[in-house]
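J.: Would you mind keeping the following structure in view while I ask a few things?
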Amino acid sequence: MAGTPNFDRRSFLRLAAAAGLTGMAGVTSATPGRSPGPKKDEILVGVTSTADSPRKAVADAVPGNAEIVHENETLSYAAVKFPSKAPKQARENFISAITKRDEVKYAEKNATHEALYTANDPKYGSQYAPQQVNADSAWDTTLGSSSVKIAVVDQGVKYDHPDLSSQFGSNKGRDFVDNDGDPYPDLLSDEYHGTHVAGIAAGTTDNNEGIGGISNSTLLSGRALSESGSGSTSDIADAIEWAADQGADVINLSLGGGGYSSTMKNAVSYATQQGSLVVAAAGNDGRQSVSYPAAYSECVAVSALDPDETLASYSNYGSEIDLAAPGTNVLSCWTTSTEYNEISGTSMATPVVSGVAGLALAVHNLSPADLRNHLKNTAVDIGLSSTKQGSGRVDAANAVTTDPGDGGGGGGGGSKETTYDGTLSSSSDSNCVSHSWNYSSPSQVVIDLSGPSSADFDLYATEGSGTCPTTRSYDYRSWSYDSTEQIVIDNPDTSADLGILVDSYSGSGSYTVTITEKE
């Protein structure tokens, strides 16, 4: 965010490397009959904000046997579909040709995603996740607030479940798989993941029914995965954009894996700019590699713990991890007659963090960046390395009872802001800034870029080397479809000046870089 957006405390799934909506702001209609679920024959083309529209920007480059089947004007991309029998080289040739255009920022395959995995509630005694994060102590202060919205981008949610029905308002959500206004699961026997996730985050607590969720927040369901547990990058990105536009304070992404996607990056960047905290699962491969989208700097990356607070054997880990939470054998809502079930995964740890975020927002009015910092500052060190626990195990009681101005356990809570103004005269023009640190050991630095809406400026940073980044050599990068960018660095290396590059991908004009160091 270039500057904190105005707001009023509004209120995993595995990615395979294979890689519509109507009547919503910024999204034009998809081609009628576009198949739901995986879209392996599609290429997503991202364009600059200066293009008339994504469709117009790429139309004359589309081969005769292909067609534009979808566009999202807010995220500035179009989906181009090739015949299923078209040779792989045809798609590769298209990507090579289209990315040479000045108005095109990227072209990538439309990836396929697959699902991974003292209150009076009768089953509360069979739970351990709320107790492990001290939710019961937090509930002495607040059970949560209906003014806080948590969006679950996942499979559909069984919103008439007895532990979920009161958490949904008149707007239940939207189905991005079938392209309609009802996010209810198509096949209850197979489509349980979203319901389980929703129950962990915000199943109704203290209602003499079933389990206790972490926070009594309002739920929104963005159905972007079908009953088969798979979905496309475009459907998930559109659902993230929609959730942000609906005023979601927290967007839960119990999905991820695979590689970097510019379309998904733009979606989580947009959501953050709109005032949403995006919480994502680290991945279930049991290796040192945090999956996307959790690895994006905008997302809170969550690893999974066993009941004894050791890292779960399946949980991914790495330097991008922000927080850890219980994820093994977590009891929550189910879609069949049993109504409740235990499953494991970073998918289950993620909504624990989302629920704690909901509790914190019921008490504290925080921006996404400040909420993220607050959750990390109030986390409990459980003795794991930072690559496994991040700042620690999320703690609901600390998040609710600690004044954000106190900085929790992570410093004095103060901050210092420095601004740098500049002008870029044309495309490919760039300026470098060398920033001297105000604090010797800040807990976090946030770099915001605000530039002209008619241009497309990108932001790069290096730490610990004292060198200026380039568009090819950098430690951090934020590049979306406009000139509003943000980089967040936790516990930055202050042994040398911070290097910052502002680069014009297209257009010209004045900009401001704001650097906020937090104690």
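Glycine residues also receive a Cβ, built from the backbone N, Cα and C atoms like all the rest.
Okay, these came from Swiss-Prot:
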- D154: active site, charge relay system (ACT_SITE)
- H193: active site, charge relay system (ACT_SITE)
- S347: active site, charge relay system (ACT_SITE)
- 127-400: domain 'Peptidase S8' (DOMAIN)
- C432 to S: Decreases stability in hypotonic solutions (MUTAGEN)
- C468 to S: Decreases stability in hypotonic solutions (MUTAGEN)
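Any idea what these are sitting next to in the structure?
T.: Summarising the environment of H193 (active site, charge relay system), the number of other Cβ atoms within 10 Å of its Cβ, over all protein chains shown, is 29. In the three-state DSSP reading, H193 (active site, charge relay system) counts as helix.
S347 (active site, charge relay system) carries a helical DSSP state (H, G or I). Of all Cβ atoms in the shown protein chains, 32 besides its own fall within 10 Å of the Cβ of S347 (active site, charge relay system).
Taking the Cβ of C432 (mutagenesis position) as reference, residues of its chain lying under 8 Å away and at least six apart in sequence are, in sequence order, C468, P469, G499, I500, L501.
Of all Cβ atoms in the protein chains displayed, 19 besides its own lie within 10 Å of the Cβ of C468 (mutagenesis position).
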J.: Quick check for the class: what is the C-alpha distance, in angstrom and rounded, between H193 (active site, charge relay system) and D154 (active site, charge relay system)?
T.: 7
J.: Helix, strand or coil by DSSP: which one applies to C468 (mutagenesis position)?
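T.: C468 (mutagenesis position) sits in coil per DSSP, no helix or strand.
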J.: Determine the Cβ neighbour count for D154 (active site, charge relay system): the number of other Cβ atoms within 10 Å of its Cβ.
T.: 33
